[in-house]
Amino acid sequence: MELDFGHFDERDKASRNMRGSRMNGLPSPTHSAHCSFYRTRTLQALSNEKKAKKVRFYRNGDRYFKGIVYAVSSDRFRSFDALLADLTRSLSDNINLPQGVRYIYTIDGSRKIGSMDELEEGESYVCSSDNFFKKVEYTKNVNPNWSVNVKTSANMKAPQSLASSNSAQARENKDFVRPKLVTIIRSGVKPRKAVRVLLNKKTAHSFEQVLTDITEAIKLETGVVKKLYTLDGKQVTCLHDFFGDDDVFIACGPEKFRYAQDDFSLDENECRVMKGNPSAAAGPKASPTPQKTSAKSPGPMRRSKSPADSGNDQDANGTSSSQLSTPKSKQSPISTPTSPGSLRKHKVDLYLPLSLDDSDSLGDSM
């Protein structure tokens, strides 16, 4: 006699399934709400990682560059070096980035960026070739509406008021600015390097900007030019001090400057042409000037024809010999202090001590 126990197997299978669900306390992992939440969180993190960050990059020390906007993502740049290489192709020039982009700083220079994860959405950064940040108002030439997080209504009013205040301040402060050539001498052991900087309304916008230009020109071993002194030992504190009576300034870096009288005195190498220097008084360019004046002015010609000399000149070669002998015999009235030649030499003597690098070329041109 055979009995059918199939219904007992189905009942045991159902009880085993119920027992397993009670032991876990959760339904099957494939159908649980926890698993769906985990999958959503993973996809969200993955999308955030691949989402591009919109940032702006500037050139170090370039106050006229409006910046370039980059969409930085891990898909576009596999590494931080790849980002630096791409920025080099986009921003490199011979003036501000001569060696390409090697460093990235925050907009205030307080921190150096070392990876793409440190870049933040909507922020601005400065690219540099060397490990030296130049403080410049990079964002003043940029329209702030490029960021999606900034309201447009407030930004449309702010630039107008800022532009009007800047223009009024510029008109008020630029009255004393005039074209002037100043000499900057690097502090340190003599002989010292000196450069000449032209200041006018296009180059002298502010005191900080002039210090930046002097830093680029003088190239101190200690870095940035922090202080400037006149030859009298007075510190230059504002833009107006450049347009006073002083034309020569001593540039000092971050190091502590020790006042010494020898630091404010120019040696023989730094002042090659002085008032009592005979090489400046009788240069090779002094002879053409008397010839031109003697040929055009009839006064010296009449004085040279004395009765004794005129007879000798007529016996030898006639009138032409007296004309040729006139420049040699009449150099004394031409070198008088009131003549144009002496005034021209006097200006060179006063001006050339300020030029240390190209005094010879200026003497020839003048």
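Even glycines carry a Cβ here, placed using N, Cα and C.
What Swiss-Prot notes for the published mutagenesis of SER28 to Ala is this: Reduces overall phosphorylation by 25%.
Mean model confidence of the domain 'Doublecortin 1' (53-139) amounts to 88 (pLDDT, 0 to 100 scale). Residues annotated as domain 'Doublecortin 1' in Swiss-Prot, with sequence analysis given as evidence: 53-139.
Per DSSP, the secondary structure of the domain 'Doublecortin 2' (180-263) breaks down as 20 helix, 25 strand, 39 coil. Annotated domain 'Doublecortin 2' per Swiss-Prot: 180-263, in sequence order, evidence recorded as sequence analysis.
One mutagenesis experiment catalogued in Swiss-Prot, SER287 to Ala, is accompanied by this note: No effect on overall phosphorylation.
Quoted from Swiss-Prot for the published mutagenesis THR289 to Ala: No effect on overall phosphorylation.
One mutagenesis experiment named in Swiss-Prot is SER297 to Ala, and its note says No effect on overall phosphorylation.
For the mutagenesis of SER332 to Ala, Swiss-Prot gives this note: No effect on overall phosphorylation. Reduces overall phosphorylation by 36%; when associated with A-339. The structure shown keeps the original residue.
In Swiss-Prot, a published mutagenesis experiment is listed as SER339 to Ala, annotated No effect on overall phosphorylation. Reduces overall phosphorylation by 36%; when associated with A-332.
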Number of helical, extended and coil residues in the domain 'Doublecortin 1' (53-139), per DSSP: 17 helix, 23 strand, 47 coil
